[in-house]
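Copied over from Swiss-Prot, here are the features:
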- G38, R43, D59, T102: S-adenosyl-L-methionine binding site (BINDING)
- R177: substrate binding site (BINDING)
- D59 to A: Loss of tellurite resistance (MUTAGEN)
- Y96 to A: Decrease in tellurite resistance (MUTAGEN)
- D97 to E: No effect on tellurite resistance (MUTAGEN)
- H176 to A: 95% of wild-type methyltransferase activity on tellurite (MUTAGEN)
- R177 to A: 35% of wild-type methyltransferase activity on tellurite (MUTAGEN)
- R184 to A: 74% of wild-type methyltransferase activity on tellurite (MUTAGEN)
Amino acid sequence: MIIRDENYFTDKYELTRTHSEVLEAVKVVKPGKTLDLGCGNGRNSLYLAANGYDVDAWDKNAMSIANVERIKSIENLDNLHTRVVDLNNLTFDRQYDFILSTVVLMFLEAKTIPGLIANMQRCTKPGGYNLIVAAMDTADYPCTVGFPFAFKEGELRRYYEGWERVKYNEDVGELHRTDANGNRIKLRFATMLARKK
């Protein structure tokens with residue numbers, strides 16, 4: 001049962017809309033202990049918390065976390081817990097039912113990715129889920145925007161061998177950034193919802 005829809009926090013607080021893949025994931029992933037890695041201004045964390053998920057929301061930007069805390073207080077979301085952390089230097093041990101990272105990994109140092117994904121996998125309870133959406137660098141859509149990291153073709157899928165992939169694709173999507181002509185930049189995005197066996 002959805003208590004707050006995807007437009008609630010957008011309309012009331014002018015946040016970016018909840019990511020479409022999070023909206024799809026909640027059709028499968030039941031409320032439980034959740035970790036949002038790179039939560040930004042809370043577009044996903046606030047939606048999840050308002051709909052019964054117990055959310056840890058982490059981001060390196062203290063101003064973003066302060067904004068999440070402000071909205072959390074107004075909305076009385078006691079099941080939302082924030083922390084300022086640099087994902088490039090992060091290790092964690094708590095067990096989660098759902099760990100998500102949407103359009104965040106491409107902003108991290110490439111050397112961080114294998115360890116961070118391993119940490120996500122280790123800290124996911126059996127039967128729990130990981131959701132990742134991140135930019136790719138492919139021959140047909142090369143990543144020219146200067147991200148420190150972008151997945152190669154099939155790379156994210158290989159990280160999750162042995163997991164049940166509920167959804168996986170490497171479809172073309174658009175960044176919010178635009179090119180010199182004002183057109184949104186197109187890239188492939190690795191999109192995956194996987195369940196730990």
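Numbering starts at 1 and runs along the chain as displayed.
Heads up, the Cβ atoms here are built off N, Cα and C, so glycines get one too.
At each noted position, the model has the original residue.
Annotated features taken from Swiss-Prot, shown on the structure.
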{"residue": "G38", "record": "S-adenosyl-L-methionine binding site", "Cβ neighbours (10 Å)": "21"}
{"residue": "R43", "record": "S-adenosyl-L-methionine binding site", "Cβ neighbours (10 Å)": "22"}
{"residue": "D59", "record": "mutagenesis position", "Cβ neighbours (10 Å)": "25"}
{"residue": "Y96", "record": "mutagenesis position", "Cβ neighbours (10 Å)": "21"}
{"residue": "D97", "record": "mutagenesis position", "Cβ neighbours (10 Å)": "19"}
{"residue": "T102", "record": "S-adenosyl-L-methionine binding site", "Cβ neighbours (10 Å)": "24"}
{"residue": "H176", "record": "mutagenesis position", "Cβ neighbours (10 Å)": "8"}
{"residue": "R177", "record": "mutagenesis position", "Cβ neighbours (10 Å)": "9"}
{"residue": "R184", "record": "mutagenesis position", "Cβ neighbours (10 Å)": "11"}
Among the S-adenosyl-L-methionine-binding set G38, R43, D59, T102, as the record gives it, the longest Cα-Cα distance in Å: 12
Cα distance (Å, whole number) from R43 (S-adenosyl-L-methionine binding site) to D97 (mutagenesis position): 19
Secondary structure at R184 (mutagenesis position), reduced by DSSP to three states: strand
Non-site residues, in chain order, whose CB comes within 8 A of the mean position of the CB atoms of G38, R43, D59, T102 at S-adenosyl-L-methionine: D36, L37, C39, G40, N41, G42, N44, S45, A57, S101, V103, V104
Which recorded positions sit within 10 Å of H176 (mutagenesis position) - Cα, from G38, D59, Y96, T102, R184: R184
